[in-house]
Amino acid sequence: MSSSIDLLKLIAEKGADSQSAQDIVDNQVAQQLSAQIEYAKRSKKINVRNKLSIEEADAFRDRYGGAFDLNLTQQYHAPHSLAGALRVAEHYDCLDSFPPEDPVIDFGGSWWHHFSRRDKRVHSCCPVLGVRDAARHEERMCRMRKILQESDDFDEVPNFCLNRAQDCDVQADWAICIHGGYDMGFQGLCDAMHSHGVRVLRGTVMFDGAMLFDREGFLPLLKCHWQRDGSGADEVIKFDFENESTLSYIHGWQDLGSFFTESVHCIDGTTYLLEREMLKCNIMTYKIIATNLRCPRETLRHCVWFEDISKYVGVSIPEDWSLNRWKCVRVAKTTVREVEEIAFRCFKESKEWTENMKAVASILSAKSSTVIINGQAIMAGERLDIEDYHLVAFALTLNLYQKYEKLTALRDGMEWKGWCHHFKTRFWWGGDSSRAKVGWLRTLASRFPLLRLDSYADSFKFLTRLSNVEEFEQDSVPISRLRTFWTEEDLFDRLEHEVQTAKTKRSKKKAKVPPAAEIPQEEFHDAPESSSPESVSDDVKPVTDVVPDAEVSVEVPTDPRGISRHGAMKEFVRYCKRLHNNSESNLRHLWDISGGRGSEIANKSIFETYHRIDDMVNVHLANGNWLYPKKYDYTVGYNEHGLGPKHADETYIVDKTCACSNLRDIAEASAKVSVPTCDISMVDGVAGCGKTTAIKDAFRMGEDLIVTANRKSAEDVRMALFPDTYNSKVALDVVRTADSAIMHGVPSCHRLLVDEAGLLHYGQLLVVAALSKCSQVLAFGDTEQISFKSRDAGFKLLHGNLQYDRRDVVHKTYRCPQDVIAAVNLLKRKCGNRDTKYQSWTSESKVSRSLTKRRITSGLQVTIDPNRTYLTMTQADKAALQTRAKDFPVSKDWIDGHIKTVHEAQGISVDNVTLVRLKSTKCDLFKHEEYCLVALTRHKKSFEYCFNGELAGDLIFNCVK
């Protein structure tokens, strides 16, 4: 299949990778590279030097790990460090939405942030609204003087003004507002956009849906308390960061609240629409779009959701002991229910109301202090505030009185008391028995609210159900208010003008040869406004960790297929670097918490827990001994000098990533390779179609080279090609793993054969193809089995799957028994896959029945048979089976070769398979089509599914009859 990639769209949305600028254009400055190639999010590297907790680092990676290359160095303590790190990333996230060469306005931002990165196109409106703003300008002047004295590259004046955004006359089509809207509000931002001629604005604010409901709350990730104070136009909201002495923030509630409650605003003939995009890390990203196009009137609706608010009941209690002012207190629904259930049974009307309230208060104290599970108090409940406890007990007592009175009235109303009473209750009151004892005055008061008789004990509502969502609806601006419009023809004129302008700019760039210049090596650091200059750093410069050799020149592809392949190869380089950095970061964290320093480790006991979970975690002592008996060989280790090879007299720590630490070498080698131009043909065959046999038949000695995804596949192919000399130098040279080929190089070949190509990253395959200088790639695999998976949940793969130019499909299997055909067809139907090649697959196997299943209660019911291969979906089940296998007469080599996860087993072919699930807890892999397909198609003769308990959505259970 030919590639059909839109080049302009690709550059705008994905782009190339400016992290390896030397690989694209040698000796080009980063700014020229960004302007010529792309201005994509993933081309930015952000160094965060703040010390973030594990939870904060995970949240930061989850929010921006796919958009930027994050380097968390954990160097400095800083006030509200996560908020500062997020603020830096938010700048680039918002700026990357706009054309890279157009001017941009920053409302309320820091001019230093853009000046230090040489981003001359951004104009900052930095008004002095108080002494804090004035002090910030002085601090920025200090930083500017420092950078001017340390570097000769800065000769531009910062692009900013001291005007309010509404009063500035600088014009631009785009704008950002990073936490600058608190004092402007939605309509204030619209006024600023109107004065600047801005069409699209993107910004961020701290967000908590409970602000619409409560008077105070807490943003857990930012560790920020907020509190609403005052009322009406004077109401403010205060933000205080927990356990920090930095200045707090106070803003008008009407301004901040407008981002939650309003959606549209009109100024003259322009309509401004607010859209809330994303809520992550307690920060909401939004955009405001201006339009002059004619549009019909519509109702705009949005909802603000409160997390877990439905678990509570609102209890009305008097505020400051006033009969006229009441406030709502949230009490856990389970607490209120249990208090009412117990107190209702013990309630006695003959007692004084204070005695009944004491009983309610006693039950309330017990139920709000503990949570009972299975008859035992095993966890603390949600204690009430000391100021609210007595009033909540009072309100619940009066609520019980109300219910008894209403039940009494209901029973009395059900008795026959004549036609007059019947007419009054059924027709006049509409069957509402609650009015029986309130009298005519209360009835009239309910119809005329001005009488204000709804705060008495017999009519007040003490309990209210809380909704977990606040709904807002607003009409778009009426047509009568729009005085000027662009017509549809005007819109098309704008489109044509943009295209012509782009063509003109391209022509000028082609006519002008950019001068050669060295990429600056300085790193410039930025900090949040309220922290020290060292606290946060973010670099936009290309990564200089991998510098190509001077003689290596990487050509920049210009065709759509080349651009796609270039992006895949750069993604593979970034992925390898990410995994290497993760390994180093994990080991650094372990070294720090264990008190490692020099040749001493202060707290060796911490390794006991880690070693019990993973026996590859160990400590090498300076005397040459190991803290635990050495079972594995390690190539590198970690200490205060970093990750790398160590000497016998050094103290260092290791884990499983130290056994074969080659990711950095793979990344460096891959970064030097140009994009290959060879064609890629895919042989897409069903499971057991004889792909290894096909490789053997297609292989031509002296012309072809074979590459596999892993060592086991390479050994199988060598055994098939060279059964007698599979360990010879010839066999080892022509059949290689992809990692080995990249690290050590490969001989040139005419054709590259790839086994289990789906397990390789697309960029990894392209790197091997480029190194081999082949003219054709013949890839063998199954596009419906397990594909390449990222080992970093925060790294989003855009080019992981293989892209081919031609595809040949094979429908015949020689391995799978006949009943597997039906089981896989059922699997595909349950997954809704109607276009699968397995819909028409056939089998040459003589085995008609092979699938069975058996219920077990523990791993002790699994008998280890040396003639079977045991598969699991999870590493935990695999470890449990390996422990179980030690009770049987099998060797360690047998355990390593015959107990695998399904992912590890892809590509193998054995006679008998047992798939084991030892837990009934949630496991999404049993719902994944590709994993279940691999599990069902590894055997030739028999397959047994041993499962412990029912698991919702278990495809294996449903497909094995």
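Glycine residues also receive a Cβ, built from the backbone N, Cα and C atoms like all the rest.
As given in Swiss-Prot:
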- 71-260: domain 'Alphavirus-like MT' (DOMAIN)
- Leu396 to Ala: Reduces 1a membrane association (MUTAGEN)
- Leu400 to Ala: Reduces 1a membrane association (MUTAGEN)
- Lys403 to Glu: Slightly reduces 1a membrane association (MUTAGEN)
- Lys403 to Arg: No effect on membrane association; 5- to 8-fold increase in the number of 1a-induced membrane invaginations. Enhances viral RNA template recruitment. Complete loss of RNA replication. 50% loss of 1a mediated 2aPol accumulation (MUTAGEN)
- Lys406 to Glu: No effect on 1a membrane association (MUTAGEN)
- 655-810: domain '(+)RNA virus helicase ATP-binding' (DOMAIN)
- Gly685, Val686, Ala687, Gly688, Cys689, Gly690, Lys691, Thr692: ATP binding site (BINDING)
- 811-961: domain '(+)RNA virus helicase C-terminal' (DOMAIN)
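Taking the Cβ of Lys691 (ATP binding site) as centre and 10 Å as the limit, one finds 22 other Cβ atoms among all the protein chains shown. By the criterion of other Cβ atoms within 10 Å of the residue's own Cβ, the least surrounded of the binding-site residues Gly685, Gly688, Gly690 is Gly690. Here the recorded positions are Leu396, Val686, Ala687, Cys689, and the one with the most other Cβ atoms within 10 Å of its Cβ is Val686. Sequence-ordered, the extra residues of this chain that approach the ATP site, with Cβ no more than 8 Å from the Cβ center of Gly685, Val686, Ala687, Gly688, Cys689, Gly690, Lys691, Thr692, are Ala694, Asp782, Val810, Thr813, Tyr814, Arg815. Non-local neighbourhood of Leu400 (mutagenesis position): Glu340, Ala343, Phe344, Phe347, Asn356, Val360, each in the same chain, at least six residues away, with C-beta under 8 Å from its C-beta. Listed in sequence order, the residues of the same chain lying 6 or more apart from Thr692 (ATP binding site) and placing their CB within less than 8 Å of its CB are Asp716, Val717, Ala720, Asp755. The Cβ of Lys403 (mutagenesis position) has 14 neighbouring Cβ atoms from other residues within 10 Å, across all protein chains displayed.
Considering only the mutagenesis positions Leu396, Lys403, Lys406, Lys691 (ATP binding site) has Leu396 as its nearest partner by CA-CA distance. In the predicted model, the domain '(+)RNA virus helicase ATP-binding' (655-810) has a mean pLDDT of 90.
Cα separation, Gly685 (ATP binding site) to Lys403 (mutagenesis position), rounded: 71 Å. With a 10 A radius on its CB, Lys406 (mutagenesis position) counts 15 other CB atoms from all the protein chains. Classification of Ala687 (ATP binding site) by DSSP places it in coil, neither helical nor stranded. Calculated from their C-alpha atoms, the gap between Lys403 (mutagenesis position) and Gly688 (ATP binding site) amounts to 71 Å. The distance from the Cα of Cys689 (ATP binding site) to the Cα of Lys406 (mutagenesis position) comes to 76 Å. In this structure, the C-alpha atom of Val686 (ATP binding site) lies 67 angstrom from that of Leu396 (mutagenesis position).
Counting in whole angstrom, Gly688 (ATP binding site) lies 70 from Leu396 (mutagenesis position) by their C-alpha atoms.
Each residue contributes its Cα atom, and for Ala687 (ATP binding site) and Lys406 (mutagenesis position) these two points are 71 Å apart.
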